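Worksheet: the structure to be examined is printed underneath.
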Amino acid sequence: MKISPNTISPSQSDPRMSTNVSQRSRVSGIGVPVSHSINNPSIQHVQDFATLSARSLRANVLLNSDDHSVPIHAKNPSELLEAIDNNISQTAQDWGVSIQEVEVILGSSKRIIEPVCGVTANTIMKLFLDNDIFSYSFEKGQSLSLSQLQERLASLPAHKNFILRVNDGGLGHAYVIDFPATTNPSRDAFLYQSDLGEGVTREVRFEDWMTQKASHPISLDDINTHFIGIAQDQIDLAHIAKLFDVDGNVKMLRADHLISHKTSEFNFQLFEYDLKNLENNMSIIKTHCN
């Protein structure tokens, strides 16, 4: 694997289990920052959800829910929280230990949980795509190879919106890229992610990424440069930092965590989305969680 630390170009694996916990659990008085981007109206909705899920237990359980058979807007946060409590109580009984000991391992319905990257990516996809007749599931999504994706990206209709979920084997990371409709000759994209900091890149909370970095556009060329570099083991750390580090700081990367990559280790799922559907899902979620 060849690594280039200084090439400058503009701005994380399948879902894994984790019990990393955030202490922020305020439910009321949520103030959502205004997006810095005027090119992408969907950013504000994802920011709203990230902020809500960082402060409301009811929204946080939606973020962490792994039941993909049910559309996100149809999930009942109270039922999900009750199911967690019942599972913890039953597990404590089965193991012969206290509820508190189980919560250390499995988490708690009474604390904000920051999910692994793959769970965040799946929930973002559901936020964009779920409706009354469709519920996104990563396991059932149609996957594209890198060459197939590049063909699709080269011919995306400019007047339509697209969302891309990426499993990036080189970084050991999953993330989502938003391609909003545009009237500009060049198409901007926007990256959404969370990261527990267990791989190449450092920890970043979903809310922090959405409020600090997500509204900074990246180009199709920048995205392709990263994909090709990973696939060919031509690693540009500065490019990775600019895309995936909240401050673009290459010194925060751990190059020793890079995985020697084969193209087949990428997993791409590309969908067209309707902005009104995203707006509707967020409106329902806010009603359920406020």
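Placement of Cβ uses the backbone N, Cα and C atoms for every residue, glycine included.
Quick look at what Swiss-Prot lists:
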type	residues	note
MUTAGEN	Asp66 to Arg	Slightly decreased interaction with host NEDD8
MUTAGEN	Val104 to Ala	Does not affect interaction with host NEDD8
MUTAGEN	Leu106 to Glu	Decreased interaction with host NEDD8, leading to reduced ability to mediate deamidation of host NEDD8
MUTAGEN	Val116 to Asp	Decreased interaction with host NEDD8
MUTAGEN	Cys117 to Ala or Ser	Impaired ability to mediate deamidation of host NEDD8, leading to decreased ability to inhibit the host cell cycle. Abolished accumulation of the cyclin-dependent kinase inhibitors CDKN1A/p21 and CDKN1B/p27
ACT_SITE	Cys117	active site
MUTAGEN	Gly118 to Thr	Decreased interaction with host NEDD8
ACT_SITE	His173	active site
ACT_SITE	Gln193	active site
MUTAGEN	Asp195 to Asn	Does not strongly affect ability to mediate deamidation of host NEDD8
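Feature annotations (Swiss-Prot) mapped to structure.
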residue: Asp66; record: mutagenesis position; Cβ neighbours (10 Å): 13
residue: Val104; record: mutagenesis position; Cβ neighbours (10 Å): 12
residue: Leu106; record: mutagenesis position; Cβ neighbours (10 Å): 15
residue: Val116; record: mutagenesis position; Cβ neighbours (10 Å): 22
residue: Cys117; record: mutagenesis position; Cβ neighbours (10 Å): 30
residue: Gly118; record: mutagenesis position; Cβ neighbours (10 Å): 21
residue: His173; record: active site; Cβ neighbours (10 Å): 25
residue: Gln193; record: active site; Cβ neighbours (10 Å): 25
residue: Asp195; record: mutagenesis position; Cβ neighbours (10 Å): 27
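Taking Gln193 (active site) as the reference point, the recorded positions whose C-alpha atoms are within 10 Å of its C-alpha, out of Val104, Leu106, Cys117, Gly118, His173, are Cys117, Gly118, His173.
Comparing the Cα of Val116 (mutagenesis position) with the Cα of every entry in Asp66, Val104, Leu106, His173, Asp195, these being the recorded positions, the smallest distance points to Asp195. On a Cα basis, Gly118 (mutagenesis position) lies 10 Å away from Asp66 (mutagenesis position). Cα of His173 (active site) to Cα of Asp195 (mutagenesis position): a span of 8 Å. If you take the Cα of Leu106 (mutagenesis position) and the Cα of Cys117 (mutagenesis position), they are about 17 angstrom apart, rounded to a whole number. Checking each of the mutagenesis positions (Val104, Cys117, Gly118) against Asp195 (mutagenesis position), the C-alpha distance stays within 10 Å for Cys117, Gly118.
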